[in-house]
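Novice: Pasting the feature list from Swiss-Prot:
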- 88-95, His99, Tyr128, 159-171, 182-183: FAD binding site (BINDING)
- 83-183: domain 'ERV/ALR sulfhydryl oxidase' (DOMAIN)
- Cys30 to Ser: Reduces catalytic activity 3-fold (MUTAGEN)
- Cys130 to Ser: Loss of function (MUTAGEN)
- Cys133 to Ser: Loss of function (MUTAGEN)
- Cys176 to Ser: Reduces catalytic activity 2.6-fold (MUTAGEN)
Amino acid sequence: MKAIDKMTDNPPQEGLSGRKIIYDEDGKPCRSCNTLLDFQYVTGKISNGLKNLSSNGKLAGTGALTGEASELMPGSRTYRKVDPPDVEQLGRSSWTLLHSVAASYPAQPTDQQKGEMKQFLNIFSHIYPCNWCAKDFEKYIRENAPQVESREELGRWMCEAHNKVNKKLRKPKFDCNFWEKRWKDGWDE
């Protein structure tokens, strides 16, 4: 299968996962905006004949396409060859970082800390590797200013921002009453 580039007349609009393929400004598939499976499909690393995916996103009978390679990097005893993160891995990791930052934010921040948090979130929305995700978060920040007066306000604001994304992705809403247990204190059990 030939790799897709910007010269292709009709690049795929949907990947093997069923998600819409996101292309960057140059018309090339965005690596961090698509799942690994879809990116490999549109770049020709796997073929359209791979429709027999199991429910966990792996090809039936193989461990392929999970993003985890069993080979070690050349000259390494510990580092494995792993592909760059896809949109799902990037999203999970980013939300983990953002929620953890909110959970460690002071209960009573100084004016400097408030300014730094606003600046961090603003910069984050500009540099996020998935361009359409970045624009969406930037828009959310414009329409819903980050609440940085306290840890409680920031944690709830972050939870609400995450739930907005979850809704777009048709994922269940997280009960923001539990944000501290999930991201700061842990569960009582």
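Positions of Cβ are set from backbone N, Cα and C atoms, glycine also.
Sequence unchanged from the original; the noted substitutions are absent.
Map the listed features onto the structure and describe their local environment.
Specialist: Annotation note: Ala161 (FAD binding site) sits in a helical segment as assigned by DSSP. Under 8 Å, Cβ to Cβ, and six or more positions away along its own chain, Ala161 (FAD binding site) finds Phe137, Tyr140, Asn144.
DSSP states for the domain 'ERV/ALR sulfhydryl oxidase' (83-183), grouped as helix (H, G, I), strand (E, B) and coil, give 74 helix, 0 strand, 27 coil.
Within the same chain, the residues at least 6 positions away from Cys30 (mutagenesis position) whose Cβ sits under 8 Å from its Cβ are Ile22, Tyr23, Asp24, Cys130, Asn131, Trp132, listed in sequence order.
All protein chains shown were included, and the count of other CB atoms within 10 Å of the CB of Cys130 (mutagenesis position) stands at 22.
Sequence-distant contacts of Cys133 (mutagenesis position), defined by Cβ-Cβ distance under 8 angstroms and a gap of at least six in the same chain, are Cys33, Val87, Leu90, Gly91.
Long-range neighbours of Cys176 (mutagenesis position) (same chain, six or more residues apart, CB within less than 8 Å of its CB): Arg156, Cys159, Glu160, Asn163.
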Novice: Would you identify which of the binding-site residues Arg92, His99 has the most other C-beta atoms lying within 10 angstroms of its C-beta?
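Specialist: Counting every other Cβ within 10 Å of each candidate, the maximum falls on His99.
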Novice: Can you tell which of the binding-site residues (Val165, Leu169, Trp183) has the fewest other C-beta atoms within 10 angstroms of its C-beta?
Specialist: Leu169
Novice: List, in sequence order, the same-chain residues at least six positions removed whose CB sits under 8 Å from that of Glu88 (FAD binding site)?
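Specialist: Listed in sequence order, they are Thr35.
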